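Asker: Could you have a look at this structure, given as structure tokens, before my questions?
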Amino acid sequence: MTDHVREADDANIDDLLGDLGGTARAERAKLVEWLLEQGITPDEIRATNPPLLLATRHLVGDDGTYVSAREISENYGVDLELLQRVQRAVGLARVDDPDAVVHMRADGEAAARAQRFVELGLNPDQVVLVVRVLAEGLSHAAEAMRYTALEAIMRPGATELDIAKGSQALVSQIVPLLGPMIQDMLFMQLRHMMETEAVNAGERAAGKPLPGARQVTVAFADLVGFTQLGEVVSAEELGHLAGRLAGLARDLTAPPVWFIKTIGDAVMLVCPDPAPLLDTVLKLVEVVDTDNNFPRLRAGVASGMAVSRAGDWFGSPVNVASRVTGVARPGAVLVADSVREALGDAPEADGFQWSFAGPRRLRGIRGDVRLFRVRRGATRTGSGGAAQDDDLAGSSP
């Protein structure tokens, strides 16, 4: 390389360093030089601060090319209105002008795939709903993947160039594995859903899936004192604790019990049959109680008619179970009388021990709710088929 060319290159790099000075400027200069060698354009570098992961972003489809919604519509033969609905469903910024060149090319291609499903006869509204649910789930997965990858390459004293090279090298090996892994996991979920969610007689007669509510039992379990714990430990430690609870709940959950979601320091489980759900919740509380690294757990359970929408559940038992959890004592599994009713004439037959905790008025719930504590073991006799017990926390949620 001649001195003239080297001086020109140095001038170009200098233009991309902004107002950095000293060691930071020298470190950024090495990164920028490497990025240019990887084919990253100066405009991309200027638009990204810091540009550590630009080379890695190229590996996952960000080539710096932007297009308009109309271009995507015309290039892929997708209805413009459907495309814009799908773009909003996946979380892209709302842009009313279809000719605005603001969409990443790869993002546009992903959204355009929805057209094919509509052509196969699927309801466009349902296609948009599926896209939204996928995007929400995959956004959480992407966040976890980012943290996992960075944890693998970050080292004390690592320079910007070290991180950029390490990220590119690792992700280049990971990218070919992601598609097959996600496909396999999705198919696994579809298989289990088809196994546990058979088409019922009413749906066959109606000729369509019935959207109405159905009888289920709902449970919430949350960590006691989690909010106060946030005042004495770091946010990262809190997140790790909540993640451990979610992982433990998933480990203990098997069909017909479904792990639905986490809400901060709480987990939500649902089952068509109350007995397997009670068994799972009792196991969860028992395991947490034996782990000194966990705060104590409490759980609330209720049965009733609820409806499923986009992976979540809505209805009276959801509200009641949440409120019951809020009045349970640490280490207790507290259930509404609707659960005993759902179990039928012999609630003790499944090996549960019941104790009456009294009636309670719960915020947002009409009338008093009769509450029981459920444990494992032989049945204790008493008034109403259950012994008297005081398992209510001192204040209503």
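The backbone N, Cα and C atoms fix where each Cβ goes, and this holds for glycine too.
So Swiss-Prot lists the following for this protein:
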MUTAGEN   HIS192 to Glu  Higher activity above pH 7.0
MUTAGEN   HIS192 to Ala  Shifts activation towards acidic pH
MUTAGEN   GLU195 to Ala  Partially relieves high pH inhibition
DOMAIN    217-325  domain 'Guanylate cyclase'
MUTAGEN   ASP222 to Ala  Loss of adenylyl cyclase activity in the catalytic fragment
BINDING   ASP222, ASP265  Mn(2+) binding site
BINDING   LYS261, ASP312  substrate binding site
MUTAGEN   ASP265 to Ala  Loss of adenylyl cyclase activity in the catalytic fragment
BINDING   ARG298  ATP binding site
MUTAGEN   ASN319 to Ala  Almost complete loss of adenylyl cyclase activity in the catalytic fragment
MUTAGEN   ARG323 to Ala  Retains 10% adenylyl cyclase activity in the catalytic fragment
Asker: What is the nearest of the recorded positions HIS192, ASP222, LYS261, ASN319 to the residue listed as 'ATP binding site', using the Cα of each?
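Answerer: The answer is ASP222.
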Asker: Which of the three DSSP-derived classes (helix, strand, coil) applies to HIS192 (mutagenesis position)?
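Answerer: Going by the DSSP assignment, HIS192 (mutagenesis position) falls within a helical segment, counted as helix.
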Asker: Quick one: among the recorded positions ARG298, ARG323, which has the most Cβ atoms sitting within 10 Å of its own Cβ?
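Answerer: Result of the Cβ crowding comparison: ARG298.
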Asker: Out of HIS192, ASP265, ASN319, the mutagenesis positions in the record, which is closest to ASP222 (mutagenesis position) when you go by Cα distance?
Answerer: ASP265
Asker: Please work out the helix, strand and coil residue numbers for the domain 'Guanylate cyclase' (217-325) from the DSSP assignment.
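Answerer: Split into helix, strand and coil, the domain 'Guanylate cyclase' (217-325) gives 48 helix, 36 strand, 25 coil.
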Asker: Relative to the Cβ position of LYS261 (substrate binding site), how many further Cβ atoms are located within 10 Å?
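Answerer: So the number of other Cβ atoms within 10 Å of LYS261 (substrate binding site) is 13.
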Asker: So of all those recorded positions, HIS192, ASP312, ASN319, ARG323, which one's Cα sits nearest to ASP265 (mutagenesis position)?
Answerer: ARG323
Asker: If I take the Cα of ASN319 (mutagenesis position) as reference, which of the recorded positions HIS192, LYS261, ASP312 has the closest Cα?
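Answerer: Considering only the listed recorded positions, the nearest one is ASP312.
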Asker: Roughly how many Å separate the Cα of HIS192 (mutagenesis position) from that of LYS261 (substrate binding site), to the nearest whole number?
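Answerer: Computed Cα spacing between HIS192 (mutagenesis position) and LYS261 (substrate binding site) is 17 Å.
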Asker: Around the C-beta of ASP222 (mutagenesis position), how many further C-beta atoms are within 10 angstroms, looking at every protein chain?
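Answerer: That number is 24.
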Asker: For the mutagenesis positions HIS192, ASN319, which one has its C-beta crowded by the most other C-beta atoms within 10 angstroms?
Answerer: ASN319
